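Have a look at the structure below, then the notes.
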Amino acid sequence: MLSLRVPLAPITDPQQLQLSPLKGLSLVDKENTPPALSGTRVLASKTARRIFQEPTEPKTKAAAPGVEDEPLLRENPRRFVIFPIEYHDIWQMYKKAEASFWTAEEVDLSKDIQHWESLKPEERYFISHVLAFFAASDGIVNENLVERFSQEVQITEARCFYGFQIAMENIHSEMYSLLIDTYIKDPKEREFLFNAIETMPCVKKKADWALRWIGDKEATYGERVVAFAAVEGIFFSGSFASIFWLKKRGLMPGLTFSNELISRDEGLHCDFACLMFKHLVHKPSEERVREIIINAVRIEQEFLTEALPVKLIGMNCTLMKQYIEFVADRLMLELGFSKVFRVENPFDFMENISLEGKTNFFEKRVGEYQRMGVMSSPTENSFTLDADF
């Protein structure tokens, strides 16, 4: 409680004034002047502020690294202009994606109908459900790009890539929807497949895992980059392999060719996620990354060996589990960490996917096609008469 000090009564006796040593002294604005009530309140509030605020200062200094500590996420007033290029490796990834552009209209599905009719019921069941997962998952990837990554990342080169990735994911989703629309004639079954996130528990489980990362406000950008590298690198891997298995059997040329194009694009998107991870100053720990990757592996293994077993199309479930682990190890290495499972690739036909194809360009467009001149340097496009032959 604040105490009020009563001011000294004025001295009126002339004799006292003569004897007083305080005669002629002014006490106004001196240190020993009793403070007024308003001044006392100010002093009390300042003291209280010091008492309650000072202990919190060390906590502020020791806080976790924020956006300002990450060059990728820091406010960038020059983000509206592309040149001059600052991150050349990220820009090259964008140009590589741009050179790989394709559209759904370029895929010939005319031979697929006859093949589809000749497939066993369990093979048709498997393919249709894999396509349903793919059609929904590309939309989820785009949701993350639009809602989170494109808004968080401030460097122009990465924003260019994310913008182009959004366009390509739309084309992938269109392609998968077109495949379902072409193969499935029953309207009710078609509707069931288009709403796979709601109608198919095995697809919903994978979708929920990805959607949870989009909505997680506590997870760092680095953790979410790893999670979506797992979505595009692990969640898609087994399904891609199962469709390439059909190619090995000479089935469904339109489906398998679109699978080549899409798997190449998703591989590039996964590589880009790893590149962004490498540019981070404050990365998640290896233990945290392993936890995210292993979680994704378990969900994908369950999806393709229990919920939608690959044995339906004649593949070995045990080998599929091993292949998913092999893909996860490759992703861990690309992120800069050590392998988790240390297994070999059990599918020899998947080794050829990374090699340059020898397809006759005049028979059909090759899966490793790139647009003319996009990846070449200015000097490569110049005309000269003194070139060496």
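Placed from the backbone N, Cα and C atoms, the Cβ positions cover glycine too.
Every position carries its original residue.
Look at TYR176 (active site): DSSP puts it in a helix. Sequence-distant contacts of TYR176 (active site), defined as residues of its own chain at least six apart whose C-beta falls under 8 angstroms from its C-beta, comprise LEU131, PHE134, ALA135, ASP138. According to Swiss-Prot, the feature active site maps to TYR176.
The Fe cation 1 binding site annotation in Swiss-Prot covers ASP138, GLU169, HIS172 and rests on sequence analysis. Using a 10 Å Cβ-Cβ cutoff, ASP138 (Fe cation 1 binding site) registers 24 neighbours.
Cβ neighbour count for GLU232 (Fe cation 2 binding site) (all protein chains, 10 Å cutoff from its Cβ): 25. Residues annotated as Fe cation 2 binding site in Swiss-Prot, with similarity to another entry given as evidence: GLU169, GLU232, GLU266, HIS269.
Mutagenesis annotation in Swiss-Prot: SER20 to Ala, described as Enhances inhibitory effect on Wnt signaling; the structure shown retains the original residue.
Under its mutagenesis annotations, Swiss-Prot gives SER20 to Glu the following note: Prevents inhibitory effect on Wnt signaling.
Listed in Swiss-Prot is the mutagenesis experiment THR33 to Ala, annotated as follows: Strongly reduces the interaction with CCNF. Lack of proteasomal degradation. Increase in the cellular concentration of dATP and dGTP, but not dCTP and dTTP, leading to an imbalance in dNTP pools and genome instability.
Other C-beta atoms found within 10 angstroms of the C-beta of GLU266 (Fe cation 2 binding site) number 23, with every protein chain shown included.
Taking the centroid of the Cβ atoms of ASP138, GLU169, HIS172 as the Fe cation 1 site, the other same-chain residues with Cβ within 8 Å of it are SER137, GLY139, VAL141, ASN142, MET168, ASN170, ILE171, SER173, TYR176, ILE262. Cβ proximity to the Fe cation 2 site centre (mean Cβ of GLU169, GLU232, GLU266, HIS269, cutoff 8 Å) flags the following additional same-chain residues: ASP138, VAL141, GLN165, MET168, HIS172, PHE236, ASP265, LEU268, CYS270. Here GLU169 (Fe cation 1 binding site) comes close to ASP138, GLY139, VAL141, ASN142, LEU145: these same-chain residues lie at least six apart in sequence, with C-beta atoms under 8 angstroms from its C-beta. In this structure the C-alpha atoms belonging to GLU232 (Fe cation 2 binding site) and HIS172 (Fe cation 1 binding site) are separated by 12 Å. Cβ neighbours of HIS172 (Fe cation 1 binding site) (same chain, under 8 Å, six or more residues apart in sequence): PHE134, ASP138, ILE262, ASP265, GLU266.
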